[in-house]
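Asks: Below you'll find the structure I mean.
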Amino acid sequence: MELLILKANAITTILTAVTFCFASGQNITEEFYQSTCSAVSKGYLSALRTGWYTSVITIELSNIKENKCNGTDAKVKLIKQELDKYKNAVTELQLLMQSTPPTNNRARRELPRFMNYTLNNAKKTNVTLSKKRKRRFLGFLLGVGSAIASGVAVSKVLHLEGEVNKIKSALLSTNKAVVSLSNGVSVLTSKVLDLKNYIDKQLLPIVNKQSCSISNIETVIEFQQKNNRLLEITREFSVNAGVTTPVSTYMLTNSELLSLINDMPITNDQKKLMSNNVQIVRQQSYSIMSIIKEEVLAYVVQLPLYGVIDTPCWKLHTSPLCTTNTKEGSNICLTRTDRGWYCDNAGSVSFFPQAETCKVQSNRVFCDTMNSLTLPSEINLCNVDIFNPKYDCKIMTSKTDVSSSVITSLGAIVSCYGKTKCTASNKNRGIIKTFSNGCDYVSNKGMDTVSVGNTLYYVNKQEGKSLYVKGEPIINFYDPLVFPSDEFDASISQVNEKINQSLAFIRKSDELLHNVNAGKSTTNIMITTIIIVIIVILLSLIAVGLLLYCKARSTPVTLSKDQLSGINNIAFSN
C-alpha cells in the first residue's frame, strides 16, 4: 500500500540522515577576533548548486464518462465519493493548466478533447478563478526569479503537438524512458502512477456491475490510497499556482527520488551526497505543472546539480565594535559588513552574503551559486589583518552604540554598550558571566543562553573547538572628531580617505587662521610703531620747545653804558 510505502521511505531517509550525521563527524573550529569583533566558523564542506537537472513525471488518468452504480452499500458510497473527488481534481488541474504561462493557444484549443468533466460552477466563475490564478502565478514567478527557467522551458515544449503522445508511447511497456523532445533536448520521463489501468480494468467493472456490491473493504482502501496522491498533487499545484518547492513526497516518493538521482549524469560522489541528503535536495528542488492531455498528467521536476563539492567552507559572524566613552553620545562604531558563507571554488571564493539561503546538514553546506558573488582568495586576509594592502575590507560606520548579540556556530559574540546589562547563563547554575562594555565572545561550553537587555538568545549546541584571538579594538585607532558616520557600504580605504580629507581640511583651516592672525599682528605692530614714533616725535618737539623756553627764561638782560647814560636814549632824543 502506497501510504505504508511513503512512511517506510520517510523512516529510511531519517535513519540514513542520522547515520550520515554520525559518520561524517564534527571538525568545526571557531576563531574570535577581538580587534574586529568578528568570528569565523571553519571545518565545513561545500555542496554548491551550479546547474539544474529536469525530468518529466507522468500520471496516467482515466476518462470516466459515467458511473452506472446507484447502490446503497456503504463501500459503494465510499467508492463513488472517491470518484467524485477524482473528477474534481482533474477539472481543477485543467483549469490550472489554462492559467499557467507555459500554456499556448493550441493546447488550450485541444483541452476539451481530453475529458468531458466540467465544474458545476458557471462559466463566468471559472473565468474569474482563472484570472486570479494567473495573477498569483505571475507573482510567484517574480519571487523565484530565473530559478525555474530550465523547468519552464521543458514544460513549454510539452505543449507542442505530439510531445505528450511521444512520452506516452515511450512509457507503454516501462515506467521509465529517455525521450527526445522536439527542441533537441533529451529528458528522463517516469510514470509514477497508473490510475487509468486501475480504474478502467479493476475498479469500474466492479462498481458498474448490476449488483453494485463490493465484497471487501480492501478495494475501497486501495483506491483511496491511489487517489490520495493525485488529490494531494492537485492541492499543492492549486495552492502554489502551478509551481511548488520543496518537492513533496507526493510529487516524488523517496524511492522515486533516489531512483531519479541514481539515473542522473553525475559522479558517484555527487550521487552519494544527494542520496544522503534527500531532504535538502527536496528543499532546493521545484515541481512545475505542465500539461494534462491525452489522459496524461505531466509535470516537470527540477533537481539541483551540485557541481562543486567537498571544498572548504567557512562562515563569518560580525557584530558592532564601538568605543566605550562614559559620555553619552560621544562613541563611534564600526562593523564588518562581509558576514555570510564562503566556499572555495576553482581558485577563487564564492561568497553568499545572505547566509540564510544556504542549508547546513551536519558539516555540509548546501548553497546556490545563483546567490553568490565571486571574490579573490585574499578576502581571507580581512580576518587576520583588516588593514592589509591586498584586499580592501568592507565595513560600515555609525555613532550609535546599540547593544546586541550574534549567535555563532560554537558560541556568541556580545556587543554591550552604555547602561545595558549583558550576561551569559547556564540553565542549572544561572548567570555565569557578566559582560563589561565593549565587544566580547563566549563559547557554548557550559553556557545555554545570552541575555542583552531584555532580549534572550539561545546558543547552538554544536561541538567543536573555540579560539579567542586577542587584539586592540581597531575602533580605538580612530579620532571621534574626524570619524565619518553613517557609511553603510564602505571599505577601510574609503573610511581612511575621508578621515584624511577631514584632517587636511582642518590643517588648511588652521593655516588660514594662522595667516589671518599673523597679518593682523603685523598690522598692529606697524600701527603701534607709527604711533610710538609720532608720540616720540611729538614728545621730542615738546621737549625741545620746553628746553628753549626754559633757557630763554633763565638768561639775564644786560644794558650798555650809553643806554644807561641816557644820551642816546630814544626817550630823550627829541
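Glycine is no exception: its Cβ is also placed from the backbone N, Cα and C atoms.
What you see is the original sequence, not a version with the noted changes.
Copied straight from Swiss-Prot:
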- CYS37 to Ser: Impairs translation or folding of the F protein (MUTAGEN)
- CYS69 to Ser: Impairs translation or folding of the F protein (MUTAGEN)
- PRO102 to Ala: In strain: Cold-passage attenuated (VARIANT)
- CYS212 to Ser: No effect on F1 and F2 structure and glycosylation (MUTAGEN)
- GLU218 to Ala: In strain: Cold-passage attenuated (VARIANT)
- CYS313 to Ser: Impairs translation or folding of the F protein (MUTAGEN)
- ILE379 to Val: In strain: Cold-passage attenuated (VARIANT)
- CYS382 to Ser: No effect on F1 and F2 structure and glycosylation (MUTAGEN)
- CYS422 to Ser: No effect on F1 and F2 structure and glycosylation (MUTAGEN)
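Show me how these features fit into the structure around them.
Replies: DSSP classifies CYS37 (mutagenesis position) as coil under the three-state reduction. Around CYS37 (mutagenesis position), the same-chain residues at least 6 positions away in sequence with a Cβ under 8 Å from its Cβ are THR318, SER319, PRO320, LEU321, THR335, ARG336, ILE413, SER415, CYS439, PRO473.
The local packing around GLU218 (variant position), expressed as other Cβ atoms within 10 Å of its Cβ over all shown chains, amounts to 11.
Sequence-distant neighbours of CYS313 (mutagenesis position) (same chain, 6+ residues apart, CB-CB distance under 8 A): TYR44, LEU45, SER46, TRP341, TYR342, CYS343, ASP344, VAL365.
Within 10 Å of the Cβ of ILE379 (variant position) there are 18 other Cβ atoms, across all protein chains.
In the three-state DSSP classification, CYS382 (mutagenesis position) falls within a helix. The Cβ of CYS382 (mutagenesis position) has 24 neighbouring Cβ atoms from other residues within 10 Å, across all protein chains displayed.
Cβ neighbour count for CYS422 (mutagenesis position): 22 (other Cβ atoms within 10 Å of its Cβ, all protein chains included).
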Asks: Given ILE379 (variant position) and CYS422 (mutagenesis position), what distance in Å do their CA atoms have, once rounded to a whole number?
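Replies: Between the Cα atoms of ILE379 (variant position) and CYS422 (mutagenesis position), the distance comes to 32 Å.
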